[in-house]
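Before any comments, here is the structure.
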Amino acid sequence: MPRKANLLKSLARGRVRTSFNKYNLFNLYKKGGVDLKSKSLYQQKWTAKQETRAYHGEHLTEKRWQTVFKPKLDSVAQLDASLRGGEIKETPFLLQTFAVLEKRLDFALFRAMFASSVRQARQFILHGNVRVNGVKIKHPSYTLKPGDMFSVKPDKVLEALGAKKPSFQEALKIDKTQIVLWNKYVKEAKTEPKEVWEKKLENFEKMSDSNPKKLQFQEFLRQYNKNLESQQYNALKGCTQEGILRKLLNVEKEIGKSNNEPLSIDELKQGLPEIQDSQLLESLNNAYQEFFKSGEIRREIISKCQPDELISLATEMMNPNETTKKELSDGAKSALRSGKRIIAESVKLWTKNITDHFKTRMSDISDGSLTFDPKWAKNLKYHDPIKLSELEGDEPKARKLINLPWQKNYVYGRQDPKKPFFTPWKPRPFLSPFAILPHHLEISFKTCHAVYLRDPVARPGQSEVISPFDVPVHERAYMYYLRNGK
């Protein structure tokens, strides 16, 4: 039987445990070096034994630990001459004092970050959620051998490393606050869109490169640039002589009047709002006027044409057949030639215009810059406020009412109410200080499998046994257990 879990998280005692708990992190943070001065040798050994055993196998009774303790400590010897003649760091043999515990299945689960503590790993094993080499094992003390593969049910790993699932009442209160803040943000964005835009970019720029929000923003910028490149490709693909003439014919169809007067340059600008370059607009107007003089732009025909028919008509005007050429007068032929020449020049201008337009809109992922869009705030919508008294105890109704941009049709942290952890999943807070992967395990977090490669050993300058204590403390603890506590 394991020890009872009494005062494991006590801030007064300040013991460091094998746990990802936030109180344990605080104890680790405030923990100074173990004071071994002004103590007798036995007091030093006793203090070291207390501190190290609080971390290494605190759930094991002292009698059980002394049964498995091995005085022989494992290390490796350098067989080649690579270290000869240079400064060789001392091998910390005494950090191997508790290496025998690393072979246990419950410790291996914790070291592989499949459980948030050794006690939780023990619980997973006893409940039949762990397999070794495909066989269900229910013994936490099972000794792993080199080459053994162990696995845990993925849902259990998500529960162990995930954030706490809020209750329905807690989630509703958070959602109410989120809606108030969102409506405040929308109001500010609609009032001062440029200031809010620049403020958002500044916030992303100040974030560290490893911040998930910044990584998500950078991924958005990559997708944004990819979409712009696709739009640019399609725009350049349609930037041909026939394509430009089809656009002019389409403007004639939409804006053309019943009289025989050609469109003015202002009307042409109205029909082609994407053209901002005055030189290009003037060139297109000249081409249009020449084609209008040729008599090939007949409004009574164009007004009845479908989009596909406009493409065919533009192709015929650019490349008239022999029959059509014979029917044209010399003046019409001259006007067509002049129009085609101007259209050819316009293709170059339009291509440059498109390239420059998309180049200015492209974002720079390295510095997180994004061209301001004056219309961005128009798409933001206010969220209807919710009343907690009306939704209390009625989660399905609450799920339908929540419609925030980042949270649609579910209550905060309860996207899947059946799961025992926060959904959509996110890691528990203060996890990164404990994210230390050992050398003797090969881990796959995608499948929640790990391979026990070999027993942990000591090398020059390092030990593969993870411990918050230094060599002098382990030395006294080893001395204590070497004589069975005498």
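For all residues, glycine too, the Cβ spot is worked out from N, Cα and C.
Since we're looking at a predicted model, the values are computed, not measured.
Per Swiss-Prot, mutagenesis SER82 to Leu is noted as: In NAM9-1; suppressor for ocher mutations in mitochondrial DNA, possibly through decreasing the fidelity of translation.
Sequence annotations record features per position, and here Swiss-Prot assigns domain 'S4 RNA-binding' to 103-172 based on sequence analysis.
Under its mutagenesis annotations, Swiss-Prot gives LEU109 to Phe the following note: In MNA6-3; causes temperature-dependent loss of the 15S rRNA. Cβ-based neighbour count (10 Å, all protein chains) for LEU109 (mutagenesis position) stands at 28.
For the recorded site, ARG111 (mutagenesis position), the DSSP three-state label reads helix. According to Swiss-Prot, the mutagenesis experiment ARG111 to Lys carries the annotation: In MNA6-1; causes temperature-dependent loss of the 15S rRNA.
Here the residue is the original one, but Swiss-Prot notes a mutagenesis experiment at this spot, PRO424 to Leu: In MNA6-4; causes temperature-dependent loss of the 15S rRNA. Within 10 Å of the Cβ of PRO424 (mutagenesis position) there are 12 other Cβ atoms, across all protein chains.
For PRO438 (mutagenesis position), the same-chain residues 6+ apart in sequence whose C-beta sits under 8 angstroms from its C-beta are GLU102, ARG111, PRO456, GLU464, ILE466. According to Swiss-Prot, the mutagenesis experiment PRO438 to Leu carries the following note: In MNA6-2; causes temperature-dependent loss of the 15S rRNA.
Taking the Cα atom of each, LEU109 (mutagenesis position) and PRO424 (mutagenesis position) are about 24 angstrom apart.
With helix defined as DSSP H, G or I and strand as E or B, the domain 'S4 RNA-binding' (103-172) counts 30 helix, 15 strand, 25 coil.
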